[in-house]
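Student: The structure under discussion is supplied below as structure tokens; questions concerning it will follow.
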Amino acid sequence: MELLKALLLLSGVFGALAEFCVIPRIDSQLVEKLGQRLLPWMDRLSSEQLNPSVFVGLRLSSMQAGTKEDLYLHSLKIHYQQCLLRSTSSDDNSSCQPKLSGGSLALYLLALRANCEFFGSRKGDRLISQLKWFLEDEKKAIGHNHEGHPNTNYYQYGLSILALCVHQKRLHDSVVGKLLYAVEHDYFTYQGHVSVDTEAMAGLALTCLERFNFNSDLRPRITMAIETVREKILKSQAPEGYFGNIYSTPLALQMLMTSPASGVGLGTACIKAGTSLLLSLQDGAFQNPLMISQLLPILNHKTYLDLIFPDCQASRVMLVPAVEDPVHISEVISVTLKVASALSPYEQTFFVFAGSSLEDVLKLAQDGGGFTYGTQASLSGPYLTSVLGKDAGDREYWQLLRAPDTPLLQGIADYKPQDGETIELRLVRW
């Protein structure tokens, strides 16, 4: 009895000191609508549209898609295994290169863990080796004195470390050290703004390493870096409640949910963030499958670290397709497209149906002549690679802005311009 009293006393003391990140419960119908938006994407099985994050998000949610999930994972396995085989032959594997490096391969490894799969075959060893080679190449690009940059970005670097850690694969201290150095020296700040999703991904990766006590010689730095990431995320909270922006908030919450903290207002911050997410869900802000897949876990009080010991027998509600709303005749709106950072400045107004995407506007402009653009597929949707014949160079990208200077938070396939808006495409460095 005395021991029980002592334990209760200790739990009371620690409970008073440490706060947990918990968000308010979201209405189950709103959550179900999110899951329903993923169902059509699970029917898209082409190599360009397969997205491991969709599978991971659904497996960490409170919902399931039945046989669709099995078929989707089967399609993922076939595609990645074929790409892996081609990478060792002389076949043209240009379409596979993005799949076998960085974020995409890391997400595929997370998808396998979400299905409770452990690596015990040569194919598994080759996948692990492929991702380790990617990190080695990125480490070399960063350089011994940290004067360079990853060939991709630190988000993919952190995600790759996380995926390997979840599979309980160790990495050399020098690889982990690059991520630690980046956290310690504010490398995730671009144009004066903290990249919250990059901070969060680094925090998740480092927390995984800490839990396994990997890279024990770096333990003090890892612990300090996790605290630094948490502090930066909390400081990034806007008055509206989100961290950075509404789309970086789910990953930020995943990181904050991984461990309690004291004296930083963690509980209050997470409640505010959860409230902002609720409002955004009611407004229909989450349409992109990648963003939805990052949001679903936290609505089920899960994070990517739950993939360390996944529960593949957990009861999940079966999703049914949403009933489509009757088609209404849309009004016609005007949208002006502007490009200033080009040899020949461009500005033209187009008339499109309300609800059209920015990509629809770009296609209309190109079909009309005098305007050209190029895109590349990614897990978050197509992104601009060239405008009016001008390709984005090294450490450059085509930024989307609502005039005069408001950056868009969505990509060309997701953003729906409003009547009278001017959308500027601006080439910027990062």
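Yeah, the Cβs are placed from backbone N, Cα and C, and that goes for glycine too.
According to Swiss-Prot, the protein has these features:
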type	residues	note
VARIANT	G102 to E	In strain: NZB
BINDING	152-156, 193-197, N245, S248, Q294, 398-400	cob(II)alamin binding site
Student: Please report the Cα separation of Q399 (cob(II)alamin binding site) and G102 (variant position) in Å, rounded to an integer.
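Tutor: Cα-Cα distance, Q399 (cob(II)alamin binding site) to G102 (variant position): 22 Å.
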Student: List the Cα distance (Å, whole number) between N245 (cob(II)alamin binding site) and G102 (variant position).
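Tutor: Rounded to a whole number, the Cα-Cα distance is 24 Å.
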Student: Which chain-mates of Q294 (cob(II)alamin binding site) that are at least 6 residues away have a CB under 8 A from its CB, listed by sequence?
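Tutor: Once residues fewer than 6 apart are set aside, Q294 (cob(II)alamin binding site) is near S53, G57, P250, L251, Q254.
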Student: From the Cα of G102 (variant position) across to the Cα of T152 (cob(II)alamin binding site), what is the distance in angstrom?
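Tutor: Spelling it out, the Cα of T152 (cob(II)alamin binding site) and the Cα of G102 (variant position) are 8 Å apart.
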Student: Does anything in the same chain, at least 6 positions from Q156 (cob(II)alamin binding site), have a Cβ under 8 Å from its Cβ, and if so what?
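Tutor: G102, G103, A106, E138, P150 - these are the non-local Cβ neighbours of Q156 (cob(II)alamin binding site), listed in sequence order.
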Student: Please state whether DSSP places T152 (cob(II)alamin binding site) in a helix, a strand or coil.
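Tutor: T152 (cob(II)alamin binding site) sits in coil per DSSP, no helix or strand.
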Student: 10 Å Cβ neighbour count around G102 (variant position)?
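Tutor: There are 23 of them.
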Student: Please name the residue among the binding-site residues V194, V196 whose C-beta has the most neighbouring C-beta atoms within 10 angstroms.
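Tutor: Counting every other Cβ within 10 Å of each candidate, the maximum falls on V196.
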Student: If I restrict to non-local contacts, at least six residues apart, and a C-beta distance under 8 angstroms, what lies near Y154 (cob(II)alamin binding site) in its own chain?
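Tutor: Listed in sequence order: L179, A182, Y187, F188, T198, A202.
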